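Taken from Swiss-Prot, the feature NADP(+) binding site covers Y26, G27, S28, Q29, R49, S53, D83, E84, L85, Q86, G134. If you look up Swiss-Prot, you'll see D191, E227, E231 marked as Mg(2+) 2 binding site. Swiss-Prot lists 3-182 with the feature domain 'KARI N-terminal Rossmann'. Per Swiss-Prot, the feature domain 'KARI C-terminal knotted' maps to 183-328; the stated evidence is sequence analysis. Here Swiss-Prot describes V48 to L as a published mutagenesis experiment; the accompanying note says: Inversion of cofactor specificity from NADPH to NADH. Strong decrease of the affinity for NADPH and 2.5-fold increase of the affinity for NADH. 8-fold decrease of the catalytic efficiency for NADPH and 4-fold increase of the catalytic efficiency for NADH; when associated with P-49, L-52 and D-53. Quoted from Swiss-Prot, the note on mutagenesis experiment R49 to P is: Inversion of cofactor specificity from NADPH to NADH. Strong decrease of the affinity for NADPH and 2.5-fold increase of the affinity for NADH. 8-fold decrease of the catalytic efficiency for NADPH and 4-fold increase of the catalytic efficiency for NADH; when associated with L-48, L-52 and D-53. Quoted from Swiss-Prot, the note attached to the mutagenesis of K52 to L states: Inversion of cofactor specificity from NADPH to NADH. Strong decrease of the affinity for NADPH and 2.5-fold increase of the affinity for NADH. 8-fold decrease of the catalytic efficiency for NADPH and 4-fold increase of the catalytic efficiency for NADH; when associated with L-48, P-49 and D-53. According to Swiss-Prot, the mutagenesis experiment S53 to D carries the following note: Inversion of cofactor specificity from NADPH to NADH. Strong decrease of the affinity for NADPH and 2.5-fold increase of the affinity for NADH. 8-fold decrease of the catalytic efficiency for NADPH and 4-fold increase of the catalytic efficiency for NADH; when associated with L-48, P-49 and L-52.
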Amino acid sequence: MAVTMYYEDDVEVSALAGKQIAVIGYGSQGHAHAQNLRDSGHNVIIGVRHGKSFDKAKEDGFETFEVGEAVAKADVIMVLAPDELQQSIYEEDIKPNLKAGSALGFAHGFNIHFGYIKVPEDVDVFMVAPKAPGHLVRRTYTEGFGTPALFVSHQNASGHAREIAMDWAKGIGCARVGIIETTFKEETEEDLFGEQAVLCGGLTALVEAGFETLTEAGYAGELAYFEVLHEMKLIVDLMYEGGFTKMRQSISNTAEFGDYVTGPRIITDAVKKNMKLVLADIQSGKFAQDFVDDFKAGRPKLTAYREAAKNLEIEKIGAELRKAMPFTQSGDDDAFKIYQ
């Protein structure tokens with residue numbers, strides 16, 4: 001299905017002009033949205049609970065308030081707290097202070113789509129979801145371009161929710177390179193599937209299985225690390241720049257031949273069948289409920305998963321090897337640590 005890409009010239013109405021904007025949260029996405037909007041000439045305040053993020057927002061020159069106070073002052077509110085915290089923040093701080101006729105935005109559809117947050121009918125609901133982490137949203141903006149984004153007009157009480165979403169995307173720099181209109185359902189389900197089946201869950205499981213196959217056959221762990229993890233970036237960068245075509249043009253004929261004949265032996269019809277089961281769990285809300293239940297119970301499952309992952313042999317070997325490869329550290333992780 002073809003989609004339309006919109007750009008700055010397509011944003012005909014300055015829907016944010018003269019509006020008081022409140023960004024809720026000052027983490028990875030929060031600092032980027034707030035700073036980019038301010039640099040685009042908009043009036044931005046920060047709503048965040050007292051702590052490091054509160055202090056950092058003030059240090060960066062923003063008027064900073066507790067969440068409820070910021071919401072009460074604002075015409076347009078963007079919720080950029082972590083998914084698992086949004087429901088309680090909404091119920092305790094946002095909902096009691098939300099004015100009729102205001103607009104409430106999100107950068108991911110999790111809580112709206114799965115029904116954990118229900119917004120009054122007299123409030124606009126929109127989404128702008130940059131397809132990049134916050135430090136890249138900020139950095140690319142300062143460099144004069146931006147990152148692509150998805151946008152949604154979900155609840156159009158004022159008749160201007162779509163214009164607000166598009167103007168927000170323009171204000172943070174995303175409309176410079178292109179924005180695509182979608183729905184909360186599509187963004188949420190596709191995003192979760194991509195993370196789980198390919199980008200995070202699928203990829204780490206594939207790398208770990210490859211590492212174990214080599215080491216169990218007697219090959220050195222250090223060499224296995226280079227073959228299945230370290231060189232991953234080289235291949236992904238080529239695909240990022242020019243798709244499968246550029247990657248295959250850049251590798252040896254031996255590697256390309258092996259790609260064609262062996263890839264389907266690894267990613268079989270059975271794997272695709274499992275992917276469909278993963279998608280079904282996402283669509284039904286099962287994954288969302290499992291995630292929320294674990295959070296409310298104090299994260300026992302997530303904590304156990306993290307501990308097990310930390311003790312993987314590939315992680316221990318990789319940590320030692322990277323000490324001798326400072327070039328693997330881009331510096332972007334420092335920005336992430338600051339704005340968590």
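Placed from the backbone N, Cα and C atoms, the Cβ positions cover glycine too.
At each noted site, the model still has the original residue.
A map of Swiss-Prot features onto the structure.
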{"residue": "S28", "record": "NADP(+) binding site", "DSSP (3 states)": "helix"}
{"residue": "V48", "record": "mutagenesis position", "DSSP (3 states)": "coil"}
{"residue": "S53", "record": "mutagenesis position", "DSSP (3 states)": "helix"}
{"residue": "D83", "record": "NADP(+) binding site", "DSSP (3 states)": "helix"}
{"residue": "G134", "record": "NADP(+) binding site", "DSSP (3 states)": "helix"}
{"residue": "D191", "record": "Mg(2+) 2 binding site", "DSSP (3 states)": "helix"}
{"residue": "E227", "record": "Mg(2+) 2 binding site", "DSSP (3 states)": "helix"}
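S53 (mutagenesis position) has Y26 as its nearest neighbour among the binding-site residues Y26, S28, L85, G134, going by CA to CA distance. Neighbour counts were taken as the number of other C-beta atoms within 10 angstroms of each residue's C-beta; across the binding-site residues Y26, D83, D191, E227, the minimum falls on E227.
The CA atom of E227 (Mg(2+) 2 binding site) is located 45 Å away from the CA atom of R49 (mutagenesis position). Y26 (NADP(+) binding site) sits 22 Å from D191 (Mg(2+) 2 binding site), counting Cα to Cα. Annotated pair D83 (NADP(+) binding site) and D191 (Mg(2+) 2 binding site), C-alpha to C-alpha distance, rounded: 13 Å.
Among the recorded positions listed (S28, V48, K52, L85), S28 has its Cα nearest to the Cα of E231 (Mg(2+) 2 binding site). Note on proximity: of the binding-site residues S28, L85, D191, the one nearest R49 (mutagenesis position) is L85, by Cα distance. If you compare every pair of Cα atoms in Y26, G27, S28, Q29, R49, S53, D83, E84, L85, Q86, G134, the residues listed for NADP(+), the longest distance is 20 angstrom. The helix, strand and coil residue counts that DSSP assigns across the domain 'KARI C-terminal knotted' (183-328) are 126 helix, 0 strand, 20 coil. For the recorded positions V48, L85, counting C-beta atoms within 10 A of each C-beta gives the highest total at V48.
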